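**Q** Here it is, the structure, as structure tokens.
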Amino acid sequence: MAFVLSLLMALVLVSYGPGRSLGCYLSEDHMLGARENLRLLARMNRLSPHPCLQDRKDFGLPQEMVEGNQLQKDQAISVLHEMLQQCFNLFYTEHSSAAWNTTLLEQLCTGLQQQLEDLDACLGPVMGEKDSDMGRMGPILTVKKYFQGIHVYLKEKEYSDCAWEIIRVEMMRALSSSTTLQKRLRKMGGDLNSL
């Protein structure tokens with residue numbers, strides 16, 4: 001019986017391989033997905049930016065927080081997940097569907113959802129650490145405040161084409177910053193549980 005159990009455990013571990021760790025691993029496929037999401041956002045461009053310049057706004061992207069080295073492992077994973085979740089929520093709306101090419105929008109939402117699923121393996125163990133909950137909340141609240149400002153802006157501009165174009169460019173900045181964070185996490189051994 002012990003031999004059969006050992007054999008089954010070995011098969012499970014082998015089947016996961018280096019790209020499908022039981023822990024928290026951002027594979028090369030995850031990074032390719034992040035780059036593809038940026039390309040999709042670039043392809044969603046429908047307007048020349050010139051008529052929309054007067055609608056520009058500084059939304060206060062917490063770029064230093066995301067791209068810098070100030071986040072600890074649990075904070076970085078939580079911030080990355082929150083940014084992707086908020087971006088998904090932004091584009092997975094009725095207003096967004098009316099503004100963009102449906103095929104590109106669906107591909108973007110699918111890509112964001114896949115990245116979120118990849119990160120869920122990382123977020124589970126982190127969320128169980130009660131003593132660091134307060135340390136994660138500050139950065140997460142900063143991300144939520146950033147996206148709340150974006151939602152308010154869209155509503156104030158009545159979801160105009162120019163407003164969506166400004167947001168598309170802003171989301172390219174945000175996803176580019178989150179990609180930088182993902183690369184930093186991956187360089188630290190690839191396995192986020194080892195950070």
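Every residue gets a Cβ built from N, Cα and C, even glycine.
Unsubstituted: the structure retains its original residues.
So Swiss-Prot has the following annotated:
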type	residues	note
VARIANT	Asp29 to Asn	In IFN-tau1D
VARIANT	Phe88 to Leu	In IFN-tau1A
VARIANT	Val169 to Met	In IFN-tau1C and IFN-tau1D
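In the displayed structure, how are the listed features positioned relative to their neighbours?
**A** The secondary structure of Asp29 (variant position), as reduced to three states from DSSP, is helical.
The DSSP secondary structure for Phe88 (variant position) is helix. Cβ neighbour count for Phe88 (variant position): 17 (other Cβ atoms within 10 Å of its Cβ, all protein chains included).
In this structure, Val169 (variant position) is part of a helix by DSSP.
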**Q** What Cα-Cα separation, expressed in whole Å, is found between Asp29 (variant position) and Phe88 (variant position)?
**A** 19
**Q** To the nearest Å, how far is the Cα of Phe88 (variant position) from the Cα of Val169 (variant position)?
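**A** Between the alpha carbons of Phe88 (variant position) and Val169 (variant position) there are 15 Å.
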